[in-house]
Amino acid sequence: MFPIDIRPDKLTQEMLDYSRKLGQGMENLLNAEAIDTGVSPKQAVYSEDKLVLYRYDRPEGAPEAQPVPLLIVYALVNRPYMTDIQEDRSTIKGLLATGQDVYLIDWGYPDQADRALTLDDYINGYIDRCVDYLREAHGVDKVNLLGICQGGAFSLMYSALHPDKVRNLVTMVTPVDFKTPDNLLSAWVQNVDIDLAVDTMGNIPGELLNWTFLSLKPFSLTGQKYVNMVDLLDDPDKVKNFLRMEKWIFDSPDQAGETFRQFIKDFYQNNGFLNGGVVLGGQEVDLKDITCPVLNIFALQDHLVPPDASRALKGLTSSPDYTELAFPGGHIGIYVSGKAQKEVTPAIGKWLNER
């Protein structure tokens, strides 16, 4: 007897279903319109070099905007439209719905003219000037910051160096301890000769970083998801959702060489938030200088920033008002999943409104 029970009728039906999905999928892919991302209306209010500062329009029916503006500081390594990927999966829309007056820094696409930019240029230069713009425009002394991933590390540095300008700080999937045992990216980076890489290439190509991130989970991120895509092909909406994510994953700006060199050395190799030694503009970054309320949000299934890498923030600041929020999802799901829309953004808005 054959060890596997194969029924010809069921096998035939499976093959027919597979062929139908492939055929319908080809039609859906050919007829797919341009993939839209960054769906919420916004206005450019300030620009400098490659940077553009956007203010999001308050939607009809939204509550009156809070007097203290919220500035989102995104990472350099990806594009910020992940926070506004589609109508029903938008961190931006969720924040607007809670009454936040939302601004976002779009870092743009650095080129060779930006090779010499340093962390000091980003933190004490670009971010500080955006904060000052908001302070003047809204007539307030302090703003709220929301830092995402690497942007969360930037926001921590900024809040430590400029505590007089930050009212509340929210960090999302932000690495603080860069050397937790389960941090695959950190383990990979430890033996990289970053000086050779930057001296050779100038800026670090975004494509190189893409494949580095994908290599951390090669089976699920480069193979299995495309096999699973067959099950989506006969649904035009699911195809568009899949393509939106693909667009974002592979839309990675090059990294300004000197900033990348310093960030890798100071944080991934020297674990600067825990060990010290990070100096910007002649001043050492000390998280104990952060005195404002802090909301630290992390994802329990995050393979890029493990939960313990974010949890390490507890006790490192001088804030008397520290709160953690653990989300049962991954690094991207914390922005785009249906569960995140119901739990994460409302929690951020409520936390800010209470302060």
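Glycine is no exception: its Cβ is also placed from the backbone N, Cα and C atoms.
This is the original sequence, none of the listed changes applied.
Record features (Swiss-Prot):
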DOMAIN    69-334  domain 'AB hydrolase-1'
MUTAGEN   Cys130 to Ala  400-fold decrease in PHA synthase activity
MUTAGEN   Cys149 to Ala  No PHA synthase activity
ACT_SITE  Cys149  active site
MUTAGEN   Cys292 to Ala  No effect
Whole-Å Cα distance, Cys292 (mutagenesis position) to Cys130 (mutagenesis position), is 19
A correct count of other C-beta atoms within 10 Å of the C-beta of Cys149 (mutagenesis position) gives 24
The correct three-state DSSP answer for Cys130 (mutagenesis position) is helix
Cα of Cys149 (mutagenesis position) to Cα of Cys130 (mutagenesis position), in Å and rounded, measures 19
Cβ contacts within 10 Å for Cys292 (mutagenesis position), all chains included, total 21
Taking all protein chains shown into account, the Cβ-based neighbour count within 10 Å for Cys130 (mutagenesis position) is 22
Rounded mean pLDDT within the domain 'AB hydrolase-1' (69-334) lands at 89
